[in-house]
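Each remark here refers to the structure printed beneath this line.
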Amino acid sequence: MRLVLEEPFKRLWNGRDPFEAVEALQGKVYRELEGRRTLRTEVDGRGYFVKIHRGIGWGEIAKNLLTAKLPVLGARQEWQAIRRLHEAGVATMTAVAYGERGSDPARQHSFIVTEELAPTVDLEVFSQDWRERPPPPRLKRALVEAVARMVGDMHRAGVNHRDCYICHFLLHTDKPVSADDFRLSVIDLHRAQTRDATPKRWRNKDLAALYFSALDIGLTRRDKLRFLRTYFRRPLREILRDEAGLLAWMERKAEKLYERKQRYGDLL
C-alpha cells in the first residue's frame, strides 16, 4: 500500500481508512466512468479535484491492449508525473493526497487529490475567437513561447502527456493577463507517462496533438516557427533540416485528427 497525505486531508482523515474517506467525499462530479470517478469538492472553502480509480478488470485491460491503447490502471501515473514536473520546474497541479492499495492491476484501488487551480481559463477557451479578434501580437508571441518551453521542459524531464491539447494548459486570471505578466499551468496528467527520457514516438504524438488542437486559432507560419525554435532550443535552420520528417508527419497526423473531429465532433 502507498499513502501520502498532506493538509487538510492529513487532519480530516486522521484515524480513518483513507480509501473509504475519499469515496465519501461529496461534490460536483465531472466524470463517472467504469473504474474512474472525477469530482470537485471543497474543504474549508478551498476547492480540490479528486480522481478515484477502481480496478477495471482484466477483460477491459485486454481490450485496451488489443486495440493498441495503453490502459490507465490507477492514480500512480498522475502522481509520478506531477512529482517529476515539480522537480523540473514545470508549473502544474499540487497533489495533497495520494493512495494506492492492491497489487493486482485489474482490481487496484487508488486515488489522487489535487488543489484546484483557480481562477483560470484554458487556452482553448482563451483563444477561441482569435481568428476574428486577434490578440495583441506580443501576448500571442509570449503565450506561444511559454507553451513551447513548458512542453519542451516536460519532455526533457521524461514526461509525455498523451492528451497534450491546448485545453489542458490553464492561464491564471487572478490578475490581468499581459505579455509581460502571466502564468500557465499544465493539467490533466492521468494518462501521462514518466521515464528517464521521453521516447521520440511519444514526444511526437504530444507535438502532433498540440498542433492539431491549435489549428483553428489563427496561428501564422511565424508563430509555428517561433514555437519550434523555443521547443527545440536550436537555430531554425537546423530544426527545419534535421526535423523535416517529424514536421511532415505532424502535418499529416494533425490533418487526420482534424478530419476525425469534423466527422465525429469531440469523440476522437
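Every residue, even glycine, has its Cβ placed from backbone N, Cα and C.
None of the noted substitutions appears here; every position holds its original residue.
Here Swiss-Prot flags D163 as active site. D163 (mutagenesis position) carries neither a helix nor a strand DSSP state and counts as coil.
Among the mutagenesis experiments that Swiss-Prot reports, K51 to A is described with the note: Loss of activity, cannot complement a deletion mutant. In the structure as shown, the Cβ atom of K51 (mutagenesis position) sits within 10 Å of 22 other Cβ atoms.
One mutagenesis experiment catalogued in Swiss-Prot, K69 to A or R, is accompanied by this note: Loss of protein-tyrosine kinase activity.
In Swiss-Prot, the entry for mutagenesis H161 to A states: Loss of activity, cannot complement a deletion mutant. The structure shown retains the original residue. All protein chains considered, the CB of H161 (mutagenesis position) has 24 other CB atoms within 10 Å.
Listed in Swiss-Prot is the mutagenesis experiment D163 to A, annotated as follows: Loss of activity, cannot complement a deletion mutant. Loss of protein-tyrosine kinase activity. Packing around D163 (mutagenesis position) is summarised by its Cβ count: 15 other Cβ atoms lie within 10 angstroms of its Cβ, all protein chains included.
A mutagenesis experiment is reported in Swiss-Prot for this position, D163 to E, and the note states: Loss of protein-tyrosine kinase activity.
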Nearest-integer angstrom distance between the alpha carbons (Cα) of H161 (mutagenesis position) and K51 (mutagenesis position): 17
C-alpha spacing of D163 (mutagenesis position) relative to K51 (mutagenesis position), in angstrom: 17
